[in-house]
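Trainee: As annotated by Swiss-Prot, active site, proton donor applies to His603, with the evidence given as similarity to another entry. Positions annotated as Zn(2+) binding site by Swiss-Prot, on the basis of similarity to another entry: His607, His643, Asp644, Asp754. Per Swiss-Prot, the feature Mg(2+) binding site maps to Asp644. Taken from Swiss-Prot, the feature 3',5'-cyclic GMP binding site covers Gln807, and the record attributes it to similarity to another entry. Quoted from Swiss-Prot, the note attached to the mutagenesis of Asn276 to Ala states: Decreased cGMP-binding; no change in catalytic activity. One mutagenesis experiment catalogued in Swiss-Prot, Lys277 to Arg, is accompanied by this note: Slight increase in cGMP-binding. Quoted from Swiss-Prot, the note attached to the mutagenesis of Lys277 to Ala states: Decreased cGMP-binding; no change in catalytic activity. While the structure shown retains the original residue, Swiss-Prot records the mutagenesis experiment Asp289 to Asn with this note: Increased cGMP-binding; no change in catalytic activity. The mutagenesis experiment Asp289 to Ala is recorded by Swiss-Prot, whose note states: Decreased cGMP-binding; no change in catalytic activity. For Glu290 to Ala, Swiss-Prot lists a mutagenesis experiment annotated as follows: No change in cGMP-binding. One entry in Swiss-Prot concerns the mutagenesis experiment Asp478 to Ala. Its note says: Increased cGMP-binding; no change in catalytic activity. Phosphorylated at lower concentrations of cGMP.
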Amino acid sequence: MERAGPGSARPQQQWDQDSVEAWLDDHWDFTFSYFVRKGTREMVNAWFAERVHTIPVCKEGIKGHTESCSCPLQPSPRAESSVPGTPTRKISASEFDRPLRPIVIKDSEGTVSFLSDSDKKEQMPLTSPRFDNDEGDQCSRLLELVKDISSHLDVTALCHKIFLHIHGLISADRYSLFLVCEDSSNDKFLISRLFDVAEGSTLEEASNNCIRLEWNKGIVGHVAAFGEPLNIKDAYEDPRFNAEVDQITGYKTQSILCMPIKNHREEVVGVAQAINKKSGNGGTFTEKDEKDFAAYLAFCGIVLHNAQLYETSLLENKRNQVLLDLASLIFEEQQSLEVILKKIAATIISFMQVQKCTIFIVDEDCSDSFSSVFHMECEELEKSSDTLTRERDANRINYMYAQYVKNTMEPLNIPDVSKDKRFPWTNENMGNINQQCIRSLLCTPIKNGKKNKVIGVCQLVNKMEETTGKVKAFNRNDEQFLEAFVIFCGLGIQNTQMYEAVERAMAKQMVTLEVLSYHASAAEEETRELQSLAAAVVPSAQTLKITDFSFSDFELSDLETALCTIRMFTDLNLVQNFQMKHEVLCKWILSVKKNYRKNVAYHNWRHAFNTAQCMFAALKAGKIQKRLTDLEILALLIAALSHDLDHRGVNNSYIQRSEHPLAQLYCHSIMEHHHFDQCLMILNSPGNQILSGLSIEEYKTTLKIIKQAILATDLALYIKRRGEFFELIMKNQFNLEDPHQKELFLAMLMTACDLSAITKPWPIQQRIAELVATEFFDQGDRERKELNIEPADLMNREKKNKIPSMQVGFIDAICLQLYEALTHVSEDCFPLLDGCRKNRQKWQALAEQQEKTLINGESSQTKRN
C-alpha cells in the first residue's frame, strides 16, 4: 500500500473498511502471509470459534439427504415405536375354537353369503295353553309360558298365546296388542300386531287385521303416551274413546282394560287392551284382573324385548352384508375416483331409496373449497356409463349445505328445506329450490381415519316411500346407516387418491428420468478446475462489481460466473456458517449451471446467475441482509440460482395445452414446481449436498423457504398476492417481525430479482429484451406448428413491431409498483426503481416513434392510391 511522503504534494489516500477488505480479497497471498506473521493465539481461537456450527443435542445432523422431492425428510422409525392408534387385542386365538357357525355359507342356490337362513332353523312347536282353573296349575302354566318364550322369537305367535293364557284368568271377550313405531320424521304411532283375539280364534285371524292409531289419541294412544293403565267401565262415557272402530266392525265396546307394556328401561314399547268383561262384577274389570293382566304383560315385555333384539341383529346382519359388499366394491376399483364414486353413489341411491346423491371432494390445497363434485340421480341407475360426469349445470347442485357440514363436521338432517330457519332463503332462492324439487335432505361429512379432518361430504336429497313414491323425511336410522356408508366411502376416496398419487409419482419419475438423460452432474475435471482456481484467488465483490444493481454478465465467461457465485456465498458468510466444503460448493454450482438447457435463449444459466446477483446486491447494497436470518439468506440465494432449473423455453400455458407429462403432476405453477423438484434432486445428489451441515429442523426450514421462493416466481401467484403487500406498504402496516408478512416480502423480493433485467442500463436492457423476444417467438412458432393455434401477440413473430408498446405495458402492469414498494421497505434499493423508470421512458419513446412511422406509412400509401 503506497503512502504519500512528507514532502510530496500528492494527498494521502483515504481507504474505508470495505475498500481494505476488497483489497485483501484481491491480494490473497499478502492476506495469508500477514495472518501467518501477525496472527495471535486469540485470533486463531476466534477463527475456529466462528466456524464451529453448534447442533442441538436432540437434533441429528444430516450427512446425506436422499429423500424424495415430495417428502424431504422421513422420521426415524424409533421415534414412533409406540403408536397410540394401534388397536388393542380384544379376543384371543383360543376363542375361535368355540363351535360357532361358519362365517361364509352357501344358500340353497349355491351362492356364497354372510347371512344364515333363519327360516330353516328347527324350532320347537308352540304348545297349546291349558285353561285349568286350579290355582295349583297356574305355576305350571307360567313355567310352560317361560319355556315357550325362551325357545321362540315370533312376537305375534307368543303374544297370541299369552293372551290365551290371560283369557283363562280375566275372561274378557276380545284382546288386542299394539306396538309402538316411528315414522321417518321420528313421530311415534301405534300399529296393531294382534287385533280382536277371542277364545277359539286362530293366529292367522288375529294377525290379518292391521290398524294404525295416532299417538296420544284414543284410549290406546293415551295409555301409550302417559304410560299409565286405564280401567274404564263404560267406554262411551269416556271422551277419549274413539267409536270409529265399533262403527266399522259393528262391535259394541262396553268395558276396557288397557295397559302399557314397558321394557327394562321403563319405556313404553306396546299397549295391550282387553275389551268387555264376560262375567262377574257387572261386566267390569276388577283390581285382581288388573294385577293378573299386568303380571302376564310382563312376559309380553320380555317377548317384545327379545324379539326387538333379534330383529335388530337381523337388520344389522343385512346392513353388514351391504357394507361388506360395499367394501368389496371399493377394493375392486381403485384406479379411478369417478368410477368408484359412481358405484358408491349407485349403492346408496338403490339401498336408501333417494332421488339424488352428491359427493363433494374437499380441495387439499384450499380447505375452504371443493376440488371435485360427483352427482348422480336415481334415473341414472339404469345407464351403462362407467364414469360419472363431473361437468353439470351448476344450478342442479347446491353447495350451501355441503359447505355447512364441512365446517361443522356434523351431519345435517332437514325434513323440509323450505321450513328450515338455519338457512334463510329469499323468494328468488325458494324458486330455485322448488325448481330443483328439494324437499328432505341428509348431509354427512366424510372424514379420514383420524376423525379430525373432513375429506369430503355426502349429500342425499329426497327420501322416497317405496310404495307410494312420495318424498318423506330421513330418520335416525338413515343417519346412522349413512354414517357407516361414508366410512367406506372415505376409504374408497383415500385409496383411490393414494393410487392416483402413485400414478403421479410414476409420472414424476418418468419426467425425472427424462431430465437425467439430458443432464448429468458436473464433470470431475471441471469441478477440480474451479476448485483449484477458487483456492488460488477469488476476486472481491467490489472487483467483480456484483454489489452493483447495474451489473452485467455479458463480458464474463461461464467459469467467471461460477467464481462470482462462490464470492456471493463467501461474503454472505454461508460457507462459514453452514460448514460448506469448497469441493461440494464448486460441484453444486457447476451442476446447477449444467442443469440449465443451453438451447434456451433467455431462461438459462445466465438468467439464473443474474437473478442471484440482484439478490446479492439487494442483500448487501440494499441493506436487506441485516433484516433476515442466515437460513433465509441461504434459502434465497439457492432459490435464485435454481428458480428456472431445466426450463424448456415455454411457459405453463404451453405445457398444459401440449399435454406434457409435467401437466399431470401439478394443478398450478407447473414449471415452478418442476424447478423446485430439480433443485432438490441436485441438493440430494452425491457430491452436491451443500446442506449436509444443517440440523434436521434447519434443513426442513430451508427447504420450505426455497420452495416458497421458487413458486413465488410464477407471475400468476405474484399477481394474486401483491395486492396484500402493496396495501401493507401503503398503510404503513408492514412489519417484518410478522411471519406471514415476512414470507410475503421474501416472495416479492424473489419476483423483483427475477424481473431485474427491466432495471438494467438501457444497452443491457435492449440486449436482454432481444433474448426474451427470441425465446417467446420460438414458443409461438411451436404453437403454430405443434398445436395449430395462433399465438398471442407477445409470442407472435409477426407482431415484433409491438415490442416497445408491450414492454411499456409490462412495466406498468407488473414491475413499477413492485419496485416502488421495495424502495419503501429499503431506500437503498432505489436504483432498481430508478432503472425501471428510465427504461420505461426509453420504451415509451420507441413505441411513439413506431406509431408515428406506422401512421406516416399509411398516409404515404393513401396519397399513392
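In case you wondered, yes, glycine gets a Cβ from its N, Cα and C as well.
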Trainee: Give me the CA-CA distance between Glu290 (mutagenesis position) and Gln807 (3',5'-cyclic GMP binding site), in Å, as a whole number.
Mentor: 101
Trainee: Any idea which of the recorded positions Asn276, Gln807 has the thinnest Cβ neighbourhood at 10 Å?
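Mentor: Comparing Cβ neighbour counts within 10 Å for the recorded positions Asn276, Gln807 gives Asn276.
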Trainee: For Asp644 (Zn(2+) binding site), which of the listed recorded positions (Lys277, Asp289, Gln807) have their CA atom within 10 A of its CA?
Mentor: none
Trainee: Can you check which residue among the recorded positions Asp289, Glu290, Asp478, Asp644 has the largest number of Cβ atoms within 10 Å of its own?
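Mentor: Result of the Cβ crowding comparison: Asp644.
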Trainee: So among Lys277, Asp289, Asp478, Gln807, all listed as recorded positions, which is physically nearest to His607 (Zn(2+) binding site)? Use the C-alpha atoms.
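Mentor: Of the recorded positions Lys277, Asp289, Asp478, Gln807, Gln807 has its Cα closest to that of His607 (Zn(2+) binding site).
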Trainee: List, in sequence order, the residues of the same chain other than His607, His643, Asp644, Asp754 whose Cβ lies within 8 Å of the centroid of the Cβ atoms of the recorded Zn(2+) site.
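Mentor: Here the nearby residues are His603, Ala608, Thr611, Ala640, His647, Thr713.
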Trainee: How big is the Cα-to-Cα gap, in Å, between Asp478 (mutagenesis position) and Lys277 (mutagenesis position)?
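Mentor: Their Cα atoms are separated by 44 Å.
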Trainee: Rank aside, I only need the closest one: which of the recorded positions Asn276, Lys277, Asp289, His603, Gln807 has its C-alpha nearest to that of Asp754 (Zn(2+) binding site)?
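Mentor: Of the recorded positions Asn276, Lys277, Asp289, His603, Gln807, His603 has its Cα closest to that of Asp754 (Zn(2+) binding site).
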Trainee: Sort out for me which one of His607, His643 has the most neighbouring CB atoms within 10 A, since those are the binding-site residues we care about.
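Mentor: Sorting the candidates by Cβ neighbours within 10 Å, the top entry is His643.
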Trainee: I need the nearest neighbour of Gln807 (3',5'-cyclic GMP binding site) among the recorded positions Asn276, Lys277, Asp289, His603, His643, using C-alpha distances.
Mentor: His603
Trainee: Using a 10 Å cut-off, grab the number of neighbouring Cβ atoms around the Cβ of Asp754 (Zn(2+) binding site), all chains included.
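Mentor: Here the count is 23.
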Trainee: Measuring Cα to Cα, how many angstrom lie between Lys277 (mutagenesis position) and His603 (active site, proton donor)?
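Mentor: A Cα-Cα distance of 103 Å.
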Trainee: Asp289 (mutagenesis position): which of the recorded positions Asn276, His603, His643 is the nearest Cα neighbour?
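Mentor: Sorting the recorded positions by distance from Asp289 (mutagenesis position), the top entry is Asn276.
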Trainee: Could you give the Cα-Cα distance between Asn276 (mutagenesis position) and His643 (Zn(2+) binding site), in whole Å?
Mentor: 95
Trainee: Under 8 Å between C-beta atoms and at least six apart in sequence, can you list the same-chain neighbours of His603 (active site, proton donor), or say none if there are none?
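Mentor: Long-range Cβ contacts: Tyr596, Asp644, His647, Gly649, Glu775.
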Trainee: Within 10 Å of the Cβ of Lys277 (mutagenesis position), how many other Cβ atoms are there?
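Mentor: There are 23 of them.
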